[in-house]
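Below: the structure, in structure tokens.
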Amino acid sequence: MPLRRLSIQWKITLLAGLCLLAIVALLVATSLTQAHRSAALVNQANTAMLEDSARQRLQAHAETQALRIQRYFMDAYQYGNGFARLVQVLKDRGGSDLRAELTRQARASLAGNPDVIGLYLVFQPNALDQQDSHYLGQDAMGSNESGRFSLYWSQPSPGTLELEAMPETMLGDTSIGSNGAAKNRWLTCPQDTARTCMLEPYLDEVNGRQVLMTSIALPLLEHGKVVGVVGLDIGLANLQQLSVNGRRDLFDGQGQVSIATAAGLLAGNSRDDSVLGKPMDKSVADGLLRVAHPFTPIPDTAPWQVVLELPESVLQAPAVALNQRLDAHNQNANLTSLLIGLGTAIAGLLLVWLTARGVTRPILAVAARLEDIASGEGDLTRRLDYAHQDELGQLTGWFNRFLDKLQPVIAQVKGSLQEARNTADQSAAIASQTSDGMQQQHREIEQVATAANEMSATALDVAHNASQAAQAARAADQASQEGLQLVDSTRQGIDRLAAGMNTAMDEARALEDRSGQIGSVLEVIRTIAEQTNLLALNAAIEAARAGEAGRGFAVVADEVRGLAQRTQVSVEEIRQVIEGLQQGTQDVVGAMHAGQRQAQDSAARMEQALPALQRIGEAVAVISDMNLQIASAAEEQSAVAEEVNRNVAGIRDVTESLAGQADESARISQALNRLANQQQALMEQFRV
């Protein structure tokens, strides 16, 4: 191996350097991993924090826009509410010029508020002064064709006012307008709900152009009942301008501001004013963030919404820029860590190399001393000198003690080599004599091995014959057991047969009794037939005496007598059959008695045969056990003979081996003699 060929200095340097590099690499990798994780956590936290800050900024901007819009509507609401109170005061005061006063006050109020497009005041029929019939068609008094007060002042442009009395057709127009509600919703909503209503934005023509507007309608209540409606039309162009201005303030105009009504219609859109009055698209495009802030334009109305939309890329731009700066800083820090780790590893390798050199320098000095001893003709009187008490000092000390022990041993070996040479000569002579004795012993063991083989063959024959006899005895034992089972089964069958014959005898006796009963019945029938015959004969005689009058009766009497005679004949035949049946039954009963006695005798003989068969089985089992013992003994004798044969063969092999070893011992003795001479020459090289 290349590693084995390296010096200790390089091995220490290499292994320690690898460990140092592994530790430095592990520390640097751990530092880089932790830095990467920290950077990821910081990036995630920064992104979340900046996104949250941006969302809060969007929410705050939406609240600001909502407050501006709410203030715009609240100004109009306060204006309408104030005018409604004025109308209520004027109505309560009354007077013949009430309609003219209301018309003048409405004009003055509208002229003072140029942002309002129109102001209207509508009373229920005869709800103002109970004089609608006196003002038919008087538009200047705000009365329509039915005399109903339905005043409408419009302001197409600031300072330009136009008076109109709304006709009944307009007040009752329920057709659907552009905002999806009835055109007279401005009137019916406060009447039906008795609450302030704000209509969905709708388009109306003002000075020849379509203007998006809405209406705020307030009910006039009297004793809890709606008697009229005050309303004002507000243009929503200011809302569009608010949305455009809000977009400029939203991330340098990169977002979008929309104002949506309660029904989802657009009242303002900073991107496209052509969609005003149309439903807002509720779907959000990918990569776009939408924030909606609800607000109530005026009290007691459905909430509107200020909807802000901003691309997520714009929202995340500060976080992305910060993350990029952090990534650049982390890369520089990682590069610095790598350079520091590399410099540390190089410095550590240099220190390890110097340390290894300091450790191996004394070892090289000791090796040089050992080389000097080895090359100095085996002088065992020289010793190593090393003054330090470190591991190398222990090595030199123990080596000197080893030489202290080795020097007298070598001296003794040199003195005993001559004695070893003489002993080797004597060993050669003894080995030759041992070889001759081994040859004689080998011939005698050959004869013993032949006799052991013959005895082993005889023992095998005996074991084989005994095994066959044991098998035959086992077969006989099995046959006797089967015979015993058959005899027992036969005995049980005979017992069942005897029981069946007893039952049959009882039934035969019962049959014989029933046959006797049948004979008695037949005897009664025969007697009845004889009496019937006599009665029929007497009847025939009486009929003959009667002449023609008894001829029919004579015919019947003849028929009855014939039937009685046939009955007697049939009864006689049945009696003969019954007597034959009774005789057969008696014969069967006698045969059954004989069979029963024979079955009982057979069962008794079977009972006697069972013990004999059991004794035969026991004797056969004893014979089988003895044969098995004989076979086992013969097998053991054969095994012993085989063992003796193997032992004799082993002794023969050992004898042959000993003979060969004796010859080999003689040769070894001669070789020992030569080796002793060589060792003597070698020992002469050491100086003790």
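Placed from the backbone N, Cα and C atoms, the Cβ positions cover glycine too.
As annotated by Swiss-Prot, putrescine binding site applies to Y202, L203, D204, D233, with the evidence given as experimental evidence. Residues or ranges marked as domain 'Cache' by Swiss-Prot on the basis of a curator's inference: 50-284. Among the features that Swiss-Prot reports, domain 'HAMP' is placed at 357-411, with the record citing sequence analysis. Taken from Swiss-Prot, the feature domain 'Methyl-accepting transducer' covers 416-652. Record note (Swiss-Prot) on the mutagenesis of E164 to A: 20-fold decrease in affinity for putrescine. 7-fold decrease in affinity for spermidine. Increases affinity for cadaverine. Quoted from Swiss-Prot, the note attached to the mutagenesis of M170 to A states: Does not bind putrescine. Does not affect affinity for spermidine. 3-fold decrease in affinity for cadaverine. Record note (Swiss-Prot) on the mutagenesis of W186 to A: Does not bind putrescine. 100-fold decrease in affinity for spermidine. 36-fold decrease in affinity for cadaverine. The annotation that Swiss-Prot gives for the mutagenesis experiment Y202 to A reads: Does not bind putrescine. 24-fold decrease in affinity for spermidine. 16-fold decrease in affinity for cadaverine. Quoting Swiss-Prot on the mutagenesis of D204 to A: Does not bind putrescine and spermidine. 12-fold decrease in affinity for cadaverine. Annotation of the mutagenesis experiment D233 to A in Swiss-Prot: Does not bind putrescine, spermidine and cadaverine.
Ranking the mutagenesis positions E164, W186, D233 by the distance of their Cα atoms from the Cα of L203 (putrescine binding site) places D233 first.
Other than the site residues Y202, L203, D204, D233, same-chain residues with C-beta atoms no more than 8 angstroms from the centre of those residues' C-beta atoms, the putrescine site, are S178, P201, V211, L212, M213, T214, S215.
Proximity of D233 (mutagenesis position) to non-local residues of its own chain (separation of 6 or more, Cβ distance below 8 Å) is seen for V116, I117, G118, L119, Y120, S154, D204, M213, T214, S215, given in sequence order. Across the domain 'HAMP' (357-411), mean pLDDT in this model comes to 71. Of all residue pairs in Y202, L203, D204, D233, the annotated binders of putrescine, the farthest apart have Cα atoms separated by 11 Å. Here nothing among the mutagenesis positions E164, M170, W186 falls inside 10 Å of the CA of Y202 (mutagenesis position). Counting only the Cα atoms, the space from E164 (mutagenesis position) to M170 (mutagenesis position) is about 12 angstrom. The Cβ of W186 (mutagenesis position) has Y120, C197, L199, S215, A217, V229, G231 as same-chain neighbours under 8 Å, each 6 or more residues away in sequence. M170 (mutagenesis position) falls within a helical segment according to DSSP.
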